Structure formats: C-alpha cells, structure tokens
Amino acid sequence: MSNYPPTVAAQPTTTANPLLQRHQSEQRRRELPKIVETESTSMDITIGQSKQPQFLKSIDELAAFSVAVETFKRQFDDLQKHIESIENAIDSKLESNGVVLAARNNNFHQPMLSPPRNNVSVETTVTVSQPSQEIVPETSNKPEGGRMCELMCSKGLRKYIYANISDQAKLMEEIPSALKLAKEPAKFVLDCIGKFYLQGRRAFTKESPMSSARQVSLLILESFLLMPDRGKGKVKIESWIKDEAETAAVAWRKRLMTEGGLAAAEKMDARGLLLLVACFGVPSNFRSTDLLDLIRMSGSNEIAGALKRSQFLVPMVSGIVESSIKRGMHIEALEMVYTFGMEDKFSAALVLTSFLKMSKESFERAKRKAQSPLAFKEAATKQLAVLSSVMQCMETHKLDPAKELPGWQIKEQIVSLEKDTLQLDKEMEEKARSLSLMEEAALAKRMYNQQIKRPRLSPMEMPPVTSSSYSPIYRDRSFPSQRDDDQDEISALVSSYLGPSTSFPHRSRRSPEYMVPLPHGGLGRSVYAYEHLAPNSYSPGHGHRLHRQYSPSLVHGQRHPLQYSPPIHGQQQLPYGIQRVYRHSPSEERYLGLSNQRSPRSNSSLDPK
C-alpha cells in the first residue's frame, strides 16, 4: 500500500467538509452585490450619456429586424412561385405527352404494396398522396396560358405561345382572357416582350430564324389591347411601368432612324413599335409623321381591331389625319380613317375630291411648262398614278365612283392618259432612232476624212505580198536577230516580197558578194546589191555579181536626187517603197558627207579600180 500515493484520500471534498462549503457560499454572496452594482452603474452611465431612452433604440432594432424579415419573406415568396411554376410546367409537359397524373400516383404507391412496418408509415402515405389527388382536377381544367399568366411566369407563357404559334386564331381567343388572371397585366406584358427591339432589322424579316420569336411578342402586345371588355373601363397602368415602356419605345425609334428611318422599316418591326405605343402611351418626342409612317408600314388593316381599343393612340388619330391632308397625303389619311373607324368625322368623298383637284392643277402646270416630249410624259405618268391610286382606294373600301365622285370620270381619264403615254413612247423611239442614224453617218464621215489624211503607199510602191502573212521567222525557226547581228525584220520583209528563201540567200549583208562599191565621194559605205533584183535572178552560188549603178546623193556636202539605173533584162525592178525603206536618213548622209570632205582618203578603198 505504501507504493501508491494517497491522491484521493488526501483531497478534501465539499461533502466531507461542511465548513468549507459554508465558507464558499458566503464568499459568493459577498461577491454578487459587487457585480450587480458595477452593472447598474455602467447602465446608468450609458443612459446618462445617450440622448434618447433605451426603449427607442429597441424599437429601431425591431424595425430593422422587421425590414429584414419582410425582405426574406418576399424572396421566399418569389422562390415558392418559381418552384410552383416549374411544377406546373412539368405537369403540363407530362399531360401533353399523354402521361396521366393518376397513373403517376399509382406508380408512386406501387412500392407500398409490401406490408408496412407500423401504422405510422401508412398514415404518412395517406397524407402525402391525398394533396396530389386534390390538385389534379384543378390543373387539368385550367388552360396552360391561363396558368402561366396567373403565376406571372413570362418565360412559360412565351414557350406556350411559341409552341402553338401556327394556330394564331386559337391563341387570339385564349391569351386576352388569360392575361386577366395576372396580378399586374401591364408589368407582365412588358416582361414578356423583353428587349427584343434592340436587335437589328434583319431579325424582323420573314427569312430570319427568330421571326417566330418576334411574332410571340407582337401577339402578346395585341392581346393586351384586346384584354379589356368593351365598355368596362380601361386597364390601370402604373406610372413607373409607363416610364419603362416609354424608354423602350424611344430606344426602338432611335434604332429604326439609324437604319434608314421609320418609312423604310420592316413590317414586323414597325408593327411592334406601333403596338407598344398603343399599349403604354406615345412618347413626347414622337411626331405625327412618325406615327403615320408606322401605320403605313405596319399593315395596320390586319391589327385594326386592336388599334381601335388603344386609349393612347385613338385620340391622336384626328390630328394625324389633318396633318396628312395638309401635306398632300390624302390617300394615306383616308386609309387611317378607315383603320380607326372614323368615317363619321372625315368624309371619303371630300378627301378624294380635294386630292383630285390638287393633282389636276399640278398636272396643268406641268403641261404648260413642258418643253419636250419627255417632260410631258413625266407629267402624264404622275397624273396617271394619282388616278390609279384613287381607283384602288375606292375598290378596297367598296366605294362607288359615280356616287362619291360625280363628274370626274376617272376611268375615262385613265384610258386617255394611257393612250397619250403610248403615243409619246413611239415618238420618242422614232426620234432616238433618227438621232442614232445621224450620229452613225457623222461618225462614218469623220473616219473617212481621217483615212484620206493618213499617208499611204501607192499600189505601185507596195505590191501585194507573195506570202499569206508576214513573219520574221526563217525556215529553220530562228529569228533574224538569232542568225546574225546585222539582220533584222526588214530582211524578212524584203524576202516576203522577193520570193521563197531557196532563191534568196539569208546571209550576212556584209558578205563580199553582196557588197557593191560606190563611186568616189559617195556615202562612204557599201549598198546591198539584192535590193533591186528579181527573186530568181540572183544566186551567189552561180558566181554572178550584178552591180547596181548608184548615184551618190551627197557629193562633197551637196545633196543630189537619187538616180537609179533601169533594171537589167530578166530582172524585176524593186518597188520604190522598199527602196525608201533602205534609204539612209538625211542626218546620216550629212554626217557621212562631211567626213568624206574632211578626209577624202578615208574612202579610197571603196573607189573602183
């Protein structure tokens, strides 16, 4: 026992020593009032130092906490709505694929065919399956578009419309009534269209792959105009929603102006902007001409039923019609009158009569000013277009010209102007043909005069060529410059006149047998002897040397006319044109003559012996 230390026995315990326990409790009692006193004094100091009571701070903290709770609650509600929309989308997808929810519930209970472990599991199964059986009849009776509008799910509504865009008649009956189920229809519609208007004009063409997506947005805007029932008030739109829609309309117009103006916009593009301002209001920077261009380019006859219900656009139509008439756009103004159903305010007969009077006066002025058939034709064509547009407008709206426009005889005027136009075309064609003949004659005369003034060789100077065509290539396929340094194209030209190459030696012109000595005081150089020979009269191989009597053209610096001896019997005289080709230039003869005068001994080797 001595090996173990007395640890447990040596330590005093509170149960074994009651005096020690009493001492500790008394000590705690003494210390407790001190702590309370310090805390109270610190609270007194803080309250004394602060300007407001402590309970006001507590109220502020509670207010901040309530704001945080409200924010959390709002986010939680949004999340819950999003989850519900996902569940509804899944259910609708299953229904479209032919899957019945009851069958799905049966499959859900299929694993429970095994005996349950206890009664609790059975009760849990019943409570889980019961709500699903109650929801099925509610979702099955409500249309898909209505559920999406009730849930304010813009993406779900767009997907539903996109999937059924081919059946627009059904959608136009379903979507306007479905929008009434939305809590805030104006905000919901603005969220549905998004910011597709910022895309370029190519996205609004019929060939664009995004054309169907653009049609979805236009259908939602048109449905929003058709949503309220007739005579039951107007749709309430918040001010901030109007401001957001106005910003979108201004950005849309700005893009169209940069792409060529509203008058050059695509049909779908113009229709979208027109429906947007008809739904949410016309911005202040929109002019009457802008609205007129949008109505003209959008095919407003197709959406006339929706435009007539616009609380923002209909009051402005009267001013737009009047301004259009003042600008001479009577036909466009009349189309707008019929689009918005304002026939009681603007008479078609008065509008068309004013238009015909104005066009007739303009046509008479143009005829008086016309100084040529072309100007008269332009005036007649313009008047014909005016009358044709009037007839087309009356046929479109089923108006009788005899009743609405008595005394004008529009059809007879159209026939007369067409005849005048055809007659003018014939006269202008005949005049153009005569002018072309005169121009051709003048051109031929000018070319003939130029040919006369151009120097040419006479037939005696330039006889016909023996060969079919001139070619400086010899029989051995070599060019003159390749055979000898002194031979050139002139030698080939001479050979074409003198005959075949078998009778004419193509050798160096400096060969001794071709050189003829000149008289004393001549040019100081030899002249080739074959210049005046017949084709078959010379052959160096036979040993004949025929000399040419040459009279120097320059003797002691004086120029004399060239003298040629008559041809020898059996020889052909070389034409004078070829002789001129081989004649030396005057500058060269002058140079050679001066050299002979200064050094008479330089040509002593050429003197005849």
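Quick reminder: no glycine exception, Cβ is built from N, Cα and C everywhere.
Quick caveat, the model's predicted, so the values are computed rather than measured.
Of all the Cβ atoms in the protein chains shown, 8 others lie within 10 Å of the Cβ of F55 (variant position). According to Swiss-Prot, the naturally occurring change F55 to I is described as follows: In strain: cv. Sha.
In this chain, no residue six or more apart from L79 (variant position) has a CB-CB distance below 8 Å. Swiss-Prot lists L79 to I among its natural variants, and the accompanying note reads: In strain: cv. SF-2.
Taking Cβ-Cβ distances under 8 Å and a sequence separation of 6 or more, the neighbours of G146 (variant position) in its chain are E174, S177, A178, L181. Here the residue is the original one, but Swiss-Prot notes a natural variant at this spot, G146 to E: In strain: cv. Edi-0.
DSSP assigns M148 (variant position) to a helical segment in the three-state reduction. Around M148 (variant position), the C-beta neighbours below 8 angstroms that are at least 6 residues distant in the chain are S85, N88, G156, L157, Y160, A178. According to Swiss-Prot, the natural variant M148 to I carries the following note: In strain: cv. Edi-0.
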Assigned conformation of F55 (variant position) - DSSP reduced to three states: helix
